[in-house]
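Asker: Sharing the feature lines straight out of Swiss-Prot:
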- G22 to A: 17-fold and 8-fold decrease in inhibitory potency on alpha-3-beta-4/CHRNA3-CHRNB4 and alpha-6-beta-4/CHRNA6-CHRNB4 nAChRs, respectively (MUTAGEN)
- S25 to A: 3-fold and 2-fold decrease in inhibitory potency on alpha-3-beta-4/CHRNA3-CHRNB4 and alpha-6-beta-4/CHRNA6-CHRNB4 nAChRs, respectively (MUTAGEN)
- H26 to A: Complete loss in inhibitory potency on both alpha-3-beta-4/CHRNA3-CHRNB4 and alpha-6-beta-4/CHRNA6-CHRNB4 nAChRs (MUTAGEN)
- P27 to A: Complete loss in inhibitory potency on both alpha-3-beta-4/CHRNA3-CHRNB4 and alpha-6-beta-4/CHRNA6-CHRNB4 nAChRs (MUTAGEN)
- V28 to A: Complete loss in inhibitory potency on both alpha-3-beta-4/CHRNA3-CHRNB4 and alpha-6-beta-4/CHRNA6-CHRNB4 nAChRs (MUTAGEN)
- S30 to K: Become completely selective for alpha-3-beta-4/CHRNA3-CHRNB4 over alpha-6-beta-4/CHRNA6-CHRNB4 nAChRs. 2-fold decrease in inhibitory potency on alpha-3-beta-4/CHRNA3-CHRNB4 and loss of activity on alpha-6-beta-4/CHRNA6-CHRNB4 nAChRs, respectively (MUTAGEN)
- S30 to A: 46-fold increase in selectivity for alpha-3-beta-4/CHRNA3-CHRNB4 over alpha-6-beta-4/CHRNA6-CHRNB4 nAChRs. 1.1-fold and 5.2-fold decrease in inhibitory potency on alpha-3-beta-4/CHRNA3-CHRNB4 and alpha-6-beta-4/CHRNA6-CHRNB4 nAChRs, respectively (MUTAGEN)
- M32 to E, K, Q or R: Complete loss in inhibitory potency on both alpha-3-beta-4/CHRNA3-CHRNB4 nAChRs (MUTAGEN)
- M32 to L or V: Important decrease in inhibitory potency on alpha-3-beta-4/CHRNA3-CHRNB4 (MUTAGEN)
- M32 to I: 21-fold and 1.5-fold decrease in inhibitory potency on alpha-3-beta-4/CHRNA3-CHRNB4 and alpha-6-beta-4/CHRNA6-CHRNB4 nAChRs, respectively (MUTAGEN)
- S33 to A: 5-fold and 1.2-fold decrease in inhibitory potency on alpha-3-beta-4/CHRNA3-CHRNB4 and alpha-6-beta-4/CHRNA6-CHRNB4 nAChRs, respectively (MUTAGEN)
- I35 to A: 4.4-fold and 1.3-fold decrease in inhibitory potency on alpha-3-beta-4/CHRNA3-CHRNB4 and alpha-6-beta-4/CHRNA6-CHRNB4 nAChRs, respectively (MUTAGEN)
Amino acid sequence: FDGRNAAGNDKMSALMALTTRGCCSHPVCSAMSPICG
């Protein structure tokens, strides 16, 4: 187990969550993204 890796993954998933929220509020991006809805 590598603590630095875990922190990096947390940061990455937080960024992904933010991007996902932004994308899913945009009709075109939301339609193209399977994780929206």
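The backbone N, Cα and C atoms fix where each Cβ goes, and this holds for glycine too.
So where do these features actually land, and what's packed around them?
Answerer: The Cβ neighbour count for G22 (mutagenesis position), using a 10 Å radius and every protein chain shown, is 10.
Taking the Cβ of S25 (mutagenesis position) as reference, no residue of its chain lies under 8 Å away while being at least six apart in sequence.
Residue density at H26 (mutagenesis position): 12 other Cβ atoms are found within 10 A of its Cβ, drawing on all protein chains shown. A coil conformation is recorded for H26 (mutagenesis position) in the three-state DSSP classification, outside any helix or strand.
Just so you know, the Cβ of V28 (mutagenesis position) picks up 8 other Cβ atoms within 10 Å once every protein chain is counted.
Here the Cβ of S30 (mutagenesis position) has 14 other Cβ atoms within 10 Å, regardless of which shown protein chain they belong to.
Annotation note: M32 (mutagenesis position) sits in a helical segment as assigned by DSSP. The Cβ neighbour count for M32 (mutagenesis position), using a 10 Å radius and every protein chain shown, is 10.
With a cut-off of 8 Å between CB atoms and residues at least 6 apart in sequence, the same chain places T20, C23, C24 near S33 (mutagenesis position), listed in sequence order.
The Cβ of I35 (mutagenesis position) has T20, C24 as same-chain neighbours under 8 Å, each 6 or more residues away in sequence.
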Asker: Would you kindly give the Cα-Cα distance separating S30 (mutagenesis position) and G22 (mutagenesis position), rounded to the nearest Å?
Answerer: 9
